[in-house]
Amino acid sequence: MKLAVYGKGGIGKSTTSCNISIALRKRGKKVLQIGCDPKHDSTFTLTGFLIPTIIDTLSSKDYHYEDIWPEDVIYGGYGGVDCVEAGGPPAGAGCGGYVVGETVKLLKELNAFFEYDVILFDVLGDVVCGGFAAPLNYADYCIIVTDNGFDALFAANRIAASVREKARTHPLRLAGLIGNRTSKRDLIDKYVEACPMPVLEVLPLIEEIRISRVKGKTLFEMSNKNNMTSAHMDGSKGDNSTVGVSETPSEDYICNFYLNIADQLLTEPEGVIPRELADKELFTLLSDFYLKI
């Protein structure tokens, strides 16, 4: 199964992608996450550092594919998730689609592309050209990360249009939306009523999700460390200790959202070919909703 994760810039795609990758790994799947962003920080919370990009590695070898080994470009991450960063062209030059194509080509040359149960492409920002829609050429499903806001849903609608276009040439489907860090979902529900598509999950507005990115750790790793610390402290202070008790939701609670998403994806859902709204129609729908509040 190949997944492509899209959404408005800064919406939390990489945080979402990393936690979904671990959730899929916890369900027994062999997972590769491919970051498709010139910032090459998609897999940072999995590996703990900025790994070298495919393009940098190819450049250092003068694009001699035969001189590159899997360990040169594939790095092990937390929970057993393998990680690759495609990188990107120099600022103001080149095409992101070319970079994604070169990444897939190299992984095929290394006999690695088909060795995974799940490959997840984490793609930068909004779809603004055919190049950045390139991961959709390889994906079985697209996942759109959004929130309950005006701009994020505009981006989601544009991505939906790209899915429909790419679905003309191969069996791509939209698996659904993921609402990330939002206290409400009324605008999301209004949008999917007008443009029918599944909502895989809506994650609540929990600070731990943002903090995990700042710490450079996935929520699963934070949960594991906190559980170990609590167990150690409870053991040393006795059963009546309140150490580790928090008024905020635990990381375990948040991780269950990602496990639920993974479980839905592993059923290989039918998905949809979306019919995006026209810009004017969407603007009217969302702006009217705001004005009525």
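The backbone N, Cα and C atoms fix where each Cβ goes, glycine too.
The annotation ATP binding site is assigned in Swiss-Prot to Gly10, Ile11, Gly12, Lys13, Ser14, Thr15, Lys39, Asn180, Arg181. Under a cutoff of 8 A between CB atoms, and with a sequence separation of 6+ in the same chain, the neighbours of Arg181 (ATP binding site) are Gly12, Asp147, Leu203, Pro204, Leu205, Ile206, Ile209, Arg210.
DSSP classifies Ser14 (ATP binding site) as helix under the three-state reduction. Taken from Swiss-Prot, the feature Mg(2+) binding site applies to Ser14, supported by sequence analysis.
Arg25 (variant position) is surrounded by 22 other CB atoms, counting those within 10 A of its CB over all protein chains shown. The note that Swiss-Prot attaches to the natural variant Arg25 to Ala is: In strain: 2137 and CC-503.
DSSP assigns Cys95 ([4Fe-4S] cluster binding site) to coil in the three-state reduction, placing it in neither a helix nor a strand. Other Cβ atoms within 10 Å of the Cβ of Cys95 ([4Fe-4S] cluster binding site), summed over all protein chains shown, number 15. Under the heading [4Fe-4S] cluster binding site, Swiss-Prot lists Cys95, Cys129.
Each of the binding-site residues Gly10, Gly12 was scored by the number of other CB atoms within 10 A of its CB, and the lowest score belongs to Gly10. Of all the binding-site residues listed here (Ser14, Lys39), it is Lys39 whose C-beta has the fewest other C-beta atoms within 10 angstroms. Under the three-state DSSP scheme, Arg181 (ATP binding site) falls in the coil class. A gap of 14 Å separates the Cα atoms of Lys39 (ATP binding site) and Cys95 ([4Fe-4S] cluster binding site). Arg25 (variant position) sits 32 Å from Cys95 ([4Fe-4S] cluster binding site), taking the Cα positions as reference. In the three-state DSSP scheme, Lys39 (ATP binding site) falls into the coil class.
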